[in-house]
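Everything on this sheet refers to the single structure shown next.
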Amino acid sequence: MFLAKSIVCLALLAVANAQFDTNYASGRSGMVHLFEWKWDDIAAECENFLGPNGFAGVQVSPVNENAVKDSRPWWERYQPISYKLETRSGNEQQFASMVKRCNAVGVRTYVDVVFNHMAADGGTYGTGGSTASPSTKSFPGVPYSSLDFNPTCSINNYNDANQVRNCELVGLRDLNQGNSYVQDKVVEFLDHLIDLGVAGFRVDAAKHMWPADLAVIYGRLKTLNTDHGFNSGSKAYIVQEVIDMGGEAISKSEYTGLGAVTEFRHSDSIGKVFRGKDQLQYLTNWGTAWGFAASDRSLVFVDNHDNQRGHGAGGADVLTYKVPKQYKMASAFMLAHPFGTPRVMSSFSFSDTDQGPPTTDGHNIASPVFNSDNSCSGGWVCEHRWRQIYNMVAFRNAVGSDAIQNWWDNGSNQIAFSRGSRGFVAFNNDNYDLNSSLQTGLPAGTYCDVISGSKSGSSCTGKTVSVGSDGRASIYLGSSEDDGVLAIHVNAKL
């Protein structure tokens, strides 16, 4: 028995270690969540923008059939009707083509998968034509029957782990992942996505499922499809949605042995800092000292589709596209700092927190409109197309694994640091100018500041920085400038 247990433990360990690898193509980093985009539009974006600008991955909205809800809110996609690949974003053929096209240009696909639950009452028909009866827990499109669900009960006490994991989240019919038939169906669904070439999954509502059940499901998944450029034996990267701000019965540490987690404390803390509630000087020990999970277990972000709307965690401290100067600074810091696996949010604009994506007719999702300066219109925000963000993805790629060096701060809200001898950033969140001679760590030369502009041939469309033979440079960041950050790196040398 002891031997059998040891073998099981070793097997889980092997599974776990593989599941922390993002499976990114070499020389790339950073993923973007193209929230509610259509598959055909994502494929084109991989080819036209994400690939050429060094992005490593794209997180996509749920790919499986969901309940059609009145006024088509964004959250209808988190109400599954079946595992057929038919949504407002497109069908299976379009999704498969998207994954293939993105992989071909070095951009990996990560699917937001929902298998904690099925649709709540009122979700009687789906985007793929299936019908269901959530009130009787009948979902013939899978098929699931009442035998596959936990008994109906509500979650109202987050200090009771049994209730959080066995009862229904806001009325969503709660699947029993300990049931072998449910496990079979979930594995079948995820394996099908692996066959199509995806690199990993964001597991929605992982906190509401038992870690032991998830370990079984993850452990049964097939290895990634080598036809799509993955190394033989590669496992899907798994990032689990576990909101753990402390003080509840369930901790992210119960899940970090199985895969990475969505580190909501990062979002909350970075928001407080760049909103001026904490000083930038305190960022000197950014990382686990702030209560975050280990770096390779942390998917980090400034905001996500939930908390930008006040759902999830972080409340009013969360930064969004609606406060662009601070948002760009926080995003630049996240991308400049080596901690965690960063994910950039790409939103549609909203005034109502239930509002769905832009449509052509109230139902069919509209494609983003691209402007000459790379930005989007037509109701899409496209933060990933803001120069201050996509140029920092290139910065992250340029500095690689080089460590933070040459930390400087003014004892308040002005900081700077280098990433070895390959990149340098400075931030000013004070209400007075930053004007100092700082050690950049970089070789002598003239560099293009990739925040105010971009390198174009041998010139720069923004500010330039002259680094002396001693590595020092005069750094000026006016408090009233559009951007409170400056960044230079070896690939932006003129």
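Note that Cβ sites are derived from N, Cα and C of the backbone, with glycine treated the same way.
Substitutions noted, but not modelled.
For H208 (Ca(2+) binding site), the Cβ neighbour count at a 10 Å cut-off comes to 22, with all displayed protein chains included. The Ca(2+) binding site annotation in Swiss-Prot covers N116, R165, D174, H208.
DSSP assigns D195 (variant position) to a helical segment in the three-state reduction. The Cβ of D195 (variant position) lies under 8 Å from the Cβ of K222, N225, each on the same chain and at least six residues away in sequence. While the structure shown retains the original residue, Swiss-Prot records the natural variant D195 to N with this note: In strain: LO4.
N304 (chloride binding site): 25 other CB atoms within 10 A of its CB, across all protein chains. Residues or ranges marked as chloride binding site in Swiss-Prot (evidence: similarity to another entry): R202, N304, R343.
In sequence order, P62, Y78, D112, V113, V114, F115, N116, E241 make up the list of same-chain residues 6 or more apart from D204 (active site, nucleophile) whose Cβ falls under 8 Å from its Cβ. Per Swiss-Prot, the feature active site, nucleophile maps to D204.
If you look up Swiss-Prot, you'll see E241 marked as active site, proton donor. Counting every protein chain shown, the Cβ of E241 (active site, proton donor) has 22 other Cβ atoms within 10 Å. Under the DSSP three-state reduction, E241 (active site, proton donor) is assigned to coil, being neither helix nor strand.
A330 (variant position): 25 other CB atoms within 10 A of its CB, across all protein chains. For the natural variant A330 to V, the note given in Swiss-Prot is In strain: LO4.
What Swiss-Prot notes for the natural variant V381 to A is this: In strain: LO4. The DSSP secondary structure for V381 (variant position) is coil.
Under the three-state DSSP scheme, D204 (active site, nucleophile) falls in the coil class.
DSSP gives N116 (Ca(2+) binding site) a coil state; it is part of no helix or strand.
As a whole number, the greatest separation of Cα atoms within the chloride-binding residue list R202, N304, R343 is 12 Å. Counting only same-chain residues six or more apart in sequence, the Cβ atoms lying under 8 angstroms from the Cβ of R165 (Ca(2+) binding site) belong to K207, H208, M209, W210, I250. If you measure from the Cα atom of V381 (variant position) to that of N304 (chloride binding site), you get 14 Å. The shortest Cα-Cα distance between D174 (Ca(2+) binding site) and any of the recorded positions R202, N304, A330, R343 is the one to R202.
Comparing R343 (chloride binding site) with A330 (variant position), their Cα atoms are 12 Å apart once rounded. Summary of the Ca(2+) site environment: with the site residues N116, R165, D174, H208 set aside, the chain residues having Cβ atoms within 8 Å of the Cβ mean position are H117, N150, V164, N166, C167, E168, L169, L175, Q177, A205, K207, M209.
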